[in-house]
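Colleague: Grabbed the feature section from Swiss-Prot, which reads as follows:
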DOMAIN    19-135  domain 'Ig-like V-type'
MUTAGEN   N100 to A  Significant loss of binding to peripheral blood granulocytes
BINDING   R119  N-acetylneuraminate binding site
DOMAIN    145-228  domain 'Ig-like C2-type'
BINDING   E154  D-galactose binding site
MUTAGEN   Y340 to A  Abolishes binding to PTPN6 and PTPN11. Increases binding of red blood cells
MUTAGEN   Y340 to F  Complete loss of phosphorylation by LCK
MUTAGEN   Y358 to F  More than 50% loss of phosphorylation by LCK
MUTAGEN   Y358 to A or F  Reduces binding to PTPN6
Amino acid sequence: MPLLLLLPLLWAGALAMDPNFWLQVQESVTVQEGLCVLVPCTFFHPIPYYDKNSPVHGYWFREGAIISRDSPVATNKLDQEVQEETQGRFRLLGDPSRNNCSLSIVDARRRDNGSYFFRMERGSTKYSYKSPQLSVHVTDLTHRPKILIPGTLEPGHSKNLTCSVSWACEQGTPPIFSWLSAAPTSLGPRTTHSSVLIITPRPQDHGTNLTCQVKFAGAGVTTERTIQLNVTYVPQNPTTGIFPGDGSGKQETRAGVVHGAIGGAGVTALLALCLCLIFFIVKTHRRKAARTAVGRNDTHPTTGSASPKHQKKSKLHGPTETSSCSGAAPTVEMDEELHYASLNFHGMNPSKDTSTEYSEVRTQ
């Protein structure tokens, strides 16, 4: 009796290890979160003559699934319900009618970790390949976007910056690009895996951060890259010197030098004119003073018949007249002296007064 009970078990085990049913698949695969992977797979099964015209359906199940109750994660059977969390992300790309059971996984998520097995059904022929199974490992997303800057950044000149994720999958959900920058920017054209930012930097933007952030919405993960802007600033109107060259320098530099030279020459000429004018005024004033002194001396003629008293009085007033030329004596006394002298003297001034006149002229 115990032997009769063992016979069905042995028969089931023989079906499970039936050499007519075999499968080749990569036993372990690793994929980064948010990315995709394609797992090649091939299987074989015997085809009874009565099932030759039956369609072939393939299914991928999680390890431990109960076929009659649990839904597969992927299948080529159109009316078959699949697991909600894997719908649209797990796909049976291979054609089971051609013995192809290849599986595609896109927008990989952490909860996709685990083992999976394949099952085929063709008419009355149905078989689950429990060995080997596929083991899926989902790791952190370590890839980062790449930022391309063509040429150098100059203040006031627009440049197109490109952020790309060439390592992303074509079949997955298109990533979402975001830019963060303090400089004036605007969005340019974009493709599935790249975005263009039009930036017009300013001098104060040198050394500031620019970030390109990429979100993979299908997996809920984000990656980014940050760079520092290198804005090359060259002064537009330098006037500190003239540098030799081939004549191809900027007009602004030459104009600045010419304007500086003209301004310097103008200032120099103005100073020279002021000095000449001052010198002319002083010289003219002194000449007038000298002529006035000579005229006053001529209005005091002396005669031989003049009394000694008158001569003495005239000599006493001589220094007063000389002082009056320099503005030291009062004008009233000067007029009185001139009136008195004109009535009493008819001769030339003494030689002493003449020498005094030339002594004053030499002081000019």
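Quick reminder: no glycine exception, Cβ is built from N, Cα and C everywhere.
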Colleague: Using Cβ-Cβ distances, find the residues under 8 Å from E154 (D-galactose binding site) that belong to the same chain and are at least 6 apart in sequence, listing them in sequence order.
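Modeller: Result: P201, V231, T232, Y233, V234.
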Colleague: Across all chains shown, how many C-beta atoms besides its own are within 10 angstroms of the C-beta of R119 (N-acetylneuraminate binding site)?
Modeller: 20
Colleague: Within the domain 'Ig-like V-type' (19-135), count helix residues (DSSP H, G, I), strand residues (E, B) and coil residues, in that order.
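Modeller: Grouping H, G, I as helix and E, B as strand yields 12 helix, 52 strand, 53 coil.
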Colleague: Suppose we draw a 10 Å sphere around the Cβ of N100 (mutagenesis position). How many other Cβ atoms does it contain, all chains included?
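Modeller: That number is 15.
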Colleague: Cα distance, R119 (N-acetylneuraminate binding site) to N100 (mutagenesis position), nearest Å?
Modeller: 12
